[in-house]
Every structure is written in C-alpha cells, then in structure tokens.
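Read through the structure below, which is laid out as structure tokens, and then see the notes.
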Amino acid sequence: MALERELLVATQAVRKASLLTKRIQSEVISHKDSTTITKNDNSPVTTGDYAAQTIIINAIKSNFPDDKVVGEESSSGLSDAFVSGILNEIKANDEVYNKNYKKDDFLFTNDQFPLKSLEDVRQIIDFGNYEGGRKGRFWCLDPIDGTKGFLRGEQFAVCLALIVDGVVQLGCIGCPNLVLSSYGAQDLKGHESFGYIFRAVRGLGAFYSPSSDAESWTKIHVRHLKDTKDMITLEGVEKGHSSHDEQTAIKNKLNISKSLHLDSQAKYCLLALGLADVYLRLPIKLSYQEKIWDHAAGNVIVHEAGGIHTDAMEDVPLDFGNGRTLATKGVIASSGPRELHDLVVSTSCDVIQSRNA
C-alpha cells in the first residue's frame, strides 16, 4: 500500500498524543496559571500542545529522520520549569500507554532522538519550524487544534498531515472527546477511553476507528443531499476565527436552519461521517491568512470521503504549497454534489463582497 509506513507512524503518533491530551485536559484546566501561556497573537497554548507536538515530531524523526515538519508551536521563551513539566507529562503518559495501548514493532524514540532531557524536548519542538513550500515532502502538525475548546473541556483535535509537492497525501485526526451519539450517530465500542481517530491516504478512502483500538477501521463517506434546505452546517465556536454574522446570512439565503458549533478539525470528521453537510469558515478580514495546519489533515479526509474542499470566494482548491499559510480567502467544505457546493461558495462570495458595498 502507498505510504504504508507513513500511515502507521501518523496513526500511532496521533494516537499516543491523543491519549496524553485526554489524560491531562482536566489538570490543565484546573491549573491554567502554570500550564497555559498566552502567545503573541493572544491565543493560548498549553503544556498539552507542547507535549503532543513533541511526541509526534519525535516519532516522525525516529522513523523518517530526513523529513521536515511544519508545526504550530515553538520553544522560544519557554522556561526550564515549563519544559520540565512537558517532559514529566510525556513520561507519565508513556507509562499509561505502554501498559494499556502499546503496539508492537513501533518506535517513538531511538538513539538519535531519545527524548530524555529538557534539551531534547526543545530541539524536537523546534524541528517544527520548517516553512513549507511547493516542492518535496513535509509533515504538517497542529498538536491541539481548538486549544480554547480544550480549555473549556470541550472538543479539540490532534491533527497531522503529510504534504508532497503542495498536495496533502495523508491525513490523521485524533478526536479524544468525540462522542458520536451527541450528533445523532451510534458510537463504536471502545470510544469511551479517548475518542476516535480518522485517517485517509489519497486515493485509498477515508476510515475511522476508536483510538483505544486503532486496528479495526470502518470506511466512511459523506451523504449527498439534493437541496440546501436539508443541510446542516458545521461552524466554529470562537467568533475570532470566522465571521458568524456572515455565516448566518449565508444560511438565511440558502434556507439552512440547522447548525452544529464545535471547535477544531473534528468538524471535518463529522462531515466525512455524513453527520453534517457544509463547513463554513468565512474570514473576518480579507487580509487574514489561514494556517495550513488548521486544514491540511481534514482536506484529504474530506476528499477521500467524497466531499469537496475549497476557498470561500473563488471556489478553488486549497493550496498547501504556499508556505505556512493559505493564499486563498476563507474555507468551505461540503458533502457536495458539485452544484450545491458551487451555490454555497457563490452565496458566500456575494455576502463577503457586500461588506464593502
């Protein structure tokens, strides 16, 4: 199978990071003063973000030492005490993982990348500083997508993608808090521990499994509707990320009455499962550039589930070869078919353009 080793590494790395983030979520919330930092853009970042990024990048480097990584976080400005907290959480997670969830013949560390010291942690985090680009292959990582949801005790996701020559070829998303019965579906046995993992390789379909197992994979597909009035939208919780007022205007124009609001790329997973039909993320300002790690893993999962993923104004595919950001404006993903997706995008474009009319 194409990218077989890469898929194994991505799945097990996301799985282990999902376990850690689920385990420490309540602790991070209870001790925000010591576990959470505010970045320069006023967004929060937690011990969990850094620990998850460290686990995943170390797994990548241990198996593909020459591969580059575009990661969201940097170790710049972190105190030794904070980095020590990251390492301690990783060690505590190792004990739980090795006892209950370890898979044979998989290495998260090796002699070159032992992950034992504070300097090891800093080095691994900063391997995520690659700028991306049009040529070659690199991994794209958001260790906790939806940090504000994580800090509310709600939905978040661990997201990893492999991009080759500007095209996402593999995506893996861990959703540690996802309970499908909350969205009208039946849950799979074993989801209670730490949710689900969704994954896809381009050309090979999209699948999901309880994270506790990650061996029994069920193929998934979007649902196709004939009328926008029957659609359910997927939207974020935070108003700082997308224009909720304009998204409401789009829904009114298309006679869409049902919406689900949740953080993170878990929205892409619900779309791929056929539990909703269109993901709206309209830019608050046209100058805003989406980060590739917020959409890369979801891109290939939606595509392989039969969906469509474009910008919100010109109806063009998202370009993941532009560096660390997308050049296009806004994001819309839908279950299709093409004519309905085009209608949603054209309506979105009209609404966005009317703000300056």
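Glycine is no exception: its Cβ is also placed from the backbone N, Cα and C atoms.
Those substitutions? Not in this structure, it's all original residues.
Per Swiss-Prot, the feature active site, proton acceptor maps to Asp49 (among others); the stated evidence is a curator's inference. Counting every protein chain shown, the Cβ of Asp49 (active site, proton acceptor) has 28 other Cβ atoms within 10 Å.
Around the Cβ of Ile144 (Mg(2+) 1 binding site), 33 further Cβ atoms fall within 10 Å across all displayed protein chains. Among the features that Swiss-Prot reports, Mg(2+) 1 binding site is placed at Glu72, Asp142, Ile144, with the record citing experimental evidence.
For Thr147, His241, Ser264, Lys267, Arg281, Asp294, the entry in Swiss-Prot reads adenosine 3',5'-bisphosphate binding site. In the three-state DSSP scheme, Asp294 (adenosine 3',5'-bisphosphate binding site) is classed as helix.
DSSP gives Lys267 (adenosine 3',5'-bisphosphate binding site) a helix state. Annotation for Lys267 (adenosine 3',5'-bisphosphate binding site): same-chain Cβ neighbours under 8 Å, separated by at least 6 residues, are Leu234, Glu235, Gly236, Leu260, Ala276, Tyr279, Gly298. Here Swiss-Prot flags His241, Ser264, Lys267, Arg281, Asp294 as AMP binding site.
In three-state terms derived from DSSP, Val70 (mutagenesis position) belongs to an extended strand segment. Val70 to Ala appears in Swiss-Prot as a mutagenesis experiment; the accompanying note says: Increases levels of lithium and sodium resistance while maintaining a relatively high specific activity. Increases affinity for PAP.
Take the CB of Glu238 (mutagenesis position) and look out to 10 A: across all protein chains shown you find 14 other CB atoms. Glu238 to Lys appears in Swiss-Prot as a mutagenesis experiment; the accompanying note says: Increases levels of lithium and sodium resistance while maintaining a relatively high specific activity. 5-fold decrease in affinity for PAP.
Recorded in Swiss-Prot as a natural variant, Asn40 to Ser carries the remark: In strain: Montrache. In three-state terms derived from DSSP, Asn40 (variant position) belongs to neither a helical nor a strand segment and is classed as coil.
According to DSSP, Lys61 (variant position) sits within a helical segment. The Cβ neighbour count for Lys61 (variant position), using a 10 Å radius and every protein chain shown, is 21. What Swiss-Prot says about the natural variant Lys61 to Met is this: In strain: Montrache.
Counted within 10 Å of its Cβ, the other Cβ atoms near Asn63 (variant position) come to 20, all protein chains included. What Swiss-Prot says about the natural variant Asn63 to Ser is this: In strain: Montrache.
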Could you state the whole-number distance in Å separating the C-alpha atoms of Glu238 (mutagenesis position) and Val70 (mutagenesis position)? 24
Can you tell me the three-state DSSP label for Thr147 (adenosine 3',5'-bisphosphate binding site)? helix
Can you figure out which of Asn40, Ile144, Thr147, Ser264, Asp294 (the recorded positions) comes closest in space to Asn63 (variant position), comparing Cα atoms? Ile144
When neighbour density is defined as the number of other C-beta atoms within 10 angstroms of a residue's C-beta, which of the recorded positions Asn40, Thr147, Ser264 has the lowest density? Asn40
